[in-house]
Amino acid sequence: MEAAHSKSTEECLAYFGVSETTGLTPDQVKRHLEKYGHNELPAEEGKSLWELVIEQFEDLLVRILLLAACISFVLAWFEEGEETITAFVEPFVILLILIANAIVGVWQERNAENAIEALKEYEPEMGKVYRADRKSVQRIKARDIVPGDIVEVAVGDKVPADIRILSIKSTTLRVDQSILTGESVSVIKHTEPVPDPRAVNQDKKNMLFSGTNIAAGKALGIVATTGVSTEIGKIRDQMAATEQDKTPLQQKLDEFGEQLSKVISLICVAVWLINIGHFNDPVHGGSWIRGAIYYFKIAVALAVAAIPEGLPAVITTCLALGTRRMAKKNAIVRSLPSVETLGCTSVICSDKTGTLTTNQMSVCKMFIIDKVDGDFCSLNEFSITGSTYAPEGEVLKNDKPIRSGQFDGLVELATICALCNDSSLDFNETKGVYEKVGEATETALTTLVEKMNVFNTEVRNLSKVERANACNSVIRQLMKKEFTLEFSRDRKSMSVYCSPAKSSRAAVGNKMFVKGAPEGVIDRCNYVRVGTTRVPMTGPVKEKILSVIKEWGTGRDTLRCLALATRDTPPKREEMVLDDSSRFMEYETDLTFVGVVGMLDPPRKEVMGSIQLCRDAGIRVIMITGDNKGTAIAICRRIGIFGENEEVADRAYTGREFDDLPLAEQREACRRACCFARVEPSHKSKIVEYLQSYDEITAMTGDGVNDAPALKKAEIGIAMGSGTAVAKTASEMVLADDNFSTIVAAVEEGRAIYNNMKQFIRYLISSNVGEVVCIFLTAALGLPEALIPVQLLWVNLVTDGLPATALGFNPPDLDIMDRPPRSPKEPLISGWLFFRYMAIGGYVGAATVGAAAWWFMYAEDGPGVTYHQLTHFMQCTEDHPHFEGLDCEIFEAPEPMTMALSVLVTIEMCNALNSLSENQSLMRMPPWVNIWLLGSICLSMSLHFLILYVDPLPMIFKLKALDLTQWLMVLKISLPVIGLDEILKFIARNYLEDPEDERRK
């Protein structure tokens, strides 16, 4: 049934053809079940394990590696002689890498449990219905409830469907619907129609929503919608329709992978084609097929060389280390790739309650009557410090601390606050904080009484647990609470009937203490309290009181005001009818006005600084709240989202105002606005969508079930530590302390991580360029193999992997939060950087080939061949005139490979030092700024020595130990790379504009 909230109870009953007293007939139940289906949310069909595994192999680079492994395996199968074992090492290692990557990928996907499944926990098991086949109420499975059923709910029940209330069987009906609407206090319900068909859920005061809890009272209602048609069902559908997009880095790496795979394919084909003329060379035994296979193996080696196999592992390690650092700052990251996305966040959409504010209501102002002289009335106004539930703070008058006990009016005000109250404070010893027990508003009054300490109770030596309610206990010992007249909507107040405690010697009789909405309470006041006397309430006095309340309720403060009053001579207990709430109003008359307290959910202390940080970093903060617009704007001014006197006409909207705009203007509004008030969850998703259409990277906070679709849709969903399981599972990050400032710290960490990732991705790529150049040169010049695939894998995975990981520990730039967010479209490697890495890669490749050639031509223990012999070694036979007296097997010696590999590893270590900073010289940023890098370089070199000097590793890697002369030659060839990169950095610093600066302009 659509818009049930706007229909009268009679219309709802008529729509389903049902009577409130008897309920549906079995025949109607059957028809409705066929028409509407079962009252349950359909289970989400997850991907099978096999589908997840297959997904991991959809990446182009992974497929190229898999192909290389299969080809290597086939070639190894036909290998002869002692090379058989080493030939199998390469495909085996490649497969191991691919399996490890797939396991990590599947584990990550499985770990992000399905938020949709978490919604199931809000489905109640059972429900209580009236049906025509039985006289009394019957308990049935909640899934069997159908639209039109008459359902009974009572305190403690979970609402089984969306229900239109027909009648309330108690004084009041309070519902905790925070999971759905985010309202922090329980909501009082009624039965009258809500005329607005487009009312937001918060305003549907005659509806009970599936999954919410009855906090107090008992009621009868008719089921309007079930299953996926309920509000919680709509949320499920929104989440199911939201596809997870790839993070900017994942997109960049995918693009890079595609480009790399095209380049690899071209180079492999080119190498094979260049050497067609050599297929018949004597070294292949004159067999064309053997020659073709040999060059095919070189093409496979090229593919292995060009792909940075260690990159996925290094990225995962760097992100994992980043998540550990963030966890120390109270940001728990659930999805690794989102660590980097945080770095490009350009908009943060934050909930108000509990994130920008403390979600701990506190009284910050109060007043009592100072004196009344005819029509003249003056007030005593006080302000109170402290913005949490901790009983710490001072009462100030004209900014000077005072003792509350000196003012009789304050003593009575404190008495009303303590007694007209069902809440208390509790010190949580595990968390070390004071927490509320009961309603937020009442806890604020409890805290106020503790701060006022009107009877000068000695509290200094009390433990924190005893301190929590010390001053309230003193007041409660003086007066005994007999009974409570519960809050009701018609009078907007509640009261307690108290009698003096036996031990109390004060000459006071029974009293009624009242608190409630100012207009309602003040209308029933005939007197005002001045000191200990009471004076008649006159028109001007009333005007004065109401004008101050109005002033407090608007403007910068927008305080929530409560009026406090006493009935000095209440009726006798036995004369009062307590089961008829309609008569409570007449008992709460002839009141004496005592004072007013103004409270608010105060902004967190550190939020203002964090918002300034966001402004400096080019990040827009949008506050989204269910509060009314006035309160929302006031909080925005208070925390610095809006300036004190800034015009906010087109920068703040209510959900309704936003909906009334044409679509194009809605999109434009999202580009400008910084405040959305009175919004529904669907608005959050819409706002994210519009922001994404402007290429903004959005972080969205939320804690309720209602926030889950928007959390899932935003690039960074941020759930509160105190939020629901659904919100947490739909988000990328959880704030352990629910604090906005933690988001800003996480953004800073994300930026630092991206900068470091850029460095090590570029470092690994320049290494691969060098390897490709090396293999391409040997093939193009017709030289013997300088590096074989198993050696390349060792370099890519182990020796390069360690320094690359250590580059993740580079300290962040000092101005990291003074730059605008980077564009997600910014390339990983720009034109100049591409040239730089080609230049460095070219040097690496040439140096590696040069080292191998040096051994053949000039080394003391080498064969001393000529350049012609070296480049035509394929034609070497015993009877070939050009190779007279030369053992042809020398061209397969391990020494030149060892020289080439040692030069490659040493140059890569120098390159790691070059990567400490993109453009800063090593003179400005010496190696010891990152001690981890120095450690990893030492470890990489140790591992290189291991494969050179510890048997049987030299045999597996086809290497031989080097002597001192050879090592000196390795250093001579390797060290110039530092000088080359310093020259390129100098050019970048002095003659080319820094791309960061260019973007800032």
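Yeah, the Cβs are placed from backbone N, Cα and C, and that goes for glycine too.
At each noted site, the model still has the original residue.
Computed from a predicted structure; not experimentally measured.
Record features, source Swiss-Prot:
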type	residues	note
BINDING	Val304, Ala305, Ile307, Glu309, Asn796, Asp800	Ca(2+) 1 binding site
MUTAGEN	Glu309 to Ala	Interferes with conformation changes that are essential for ATP-dependent Ca(2+) transport
MUTAGEN	Glu309 to Gln	No loss of calcium binding. Strongly decreased rate of phosphorylation of the active site Asp residue. Interferes with conformation changes that are essential for ATP-dependent Ca(2+)transport
BINDING	Asp351, Thr353, Asp703	Mg(2+) binding site
ACT_SITE	Asp351	active site, 4-aspartylphosphate intermediate
BINDING	Thr353, Glu442, Arg489, Lys515, Arg560, Thr625, Gly626, Asp627, Arg678, Lys684, Asn706	ATP binding site
MUTAGEN	Pro789 to Leu	Almost complete loss of Ca(2+) transport activity because of reduced Ca(2+) affinity
MUTAGEN	Cys876 to Ala	Loss of ATP-dependent Ca(2+)transport
MUTAGEN	Cys888 to Ala	Loss of ATP-dependent Ca(2+)transport
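Neighbours of Gly626 (ATP binding site), defined as other CB atoms within 10 A of its CB across all chains, total 24. DSSP assigns Arg560 (ATP binding site) to a strand. Of all the recorded positions listed here (Val304, Ile307, Cys876, Cys888), the one with the fewest other CB atoms within 10 A of its own CB is Cys888.
Proximity note: of the listed recorded positions (Glu309, Asp351, Arg678, Asp703, Cys888), Glu309 have a CA within 10 Å of the CA of Asn796 (Ca(2+) 1 binding site), given in sequence order. If you compare Cα positions, Asn706 (ATP binding site) sits closest to Thr353 out of the recorded positions Val304, Thr353, Cys876.
Using Val304 (Ca(2+) 1 binding site) as the reference Cα, a 10 A cut-off selects Pro789 from the recorded positions Thr353, Arg489, Gly626, Arg678, Pro789, Cys876.
In the three-state DSSP reading, Asp351 (Mg(2+) binding site) counts as strand.
Taking CA atoms as the reference points, Asp351 (Mg(2+) binding site) and Arg678 (ATP binding site) are 12 Å apart. The Cβ of Asp703 (Mg(2+) binding site) has 30 neighbouring Cβ atoms from other residues within 10 Å, across all protein chains displayed. When the alpha carbons of Glu309 (mutagenesis position) and Asp800 (Ca(2+) 1 binding site) are compared, the span between them is 10 angstrom.
The separation of Asp703 (Mg(2+) binding site) from Pro789 (mutagenesis position), Cα to Cα, is 52 Å. Here the CA atom of Thr353 (Mg(2+) binding site) lies 9 Å from the CA atom of Gly626 (ATP binding site). Least crowded of the binding-site residues (Arg489, Arg560, Arg678), judged by neighbouring Cβ atoms within 10 Å of its own Cβ: Arg489.
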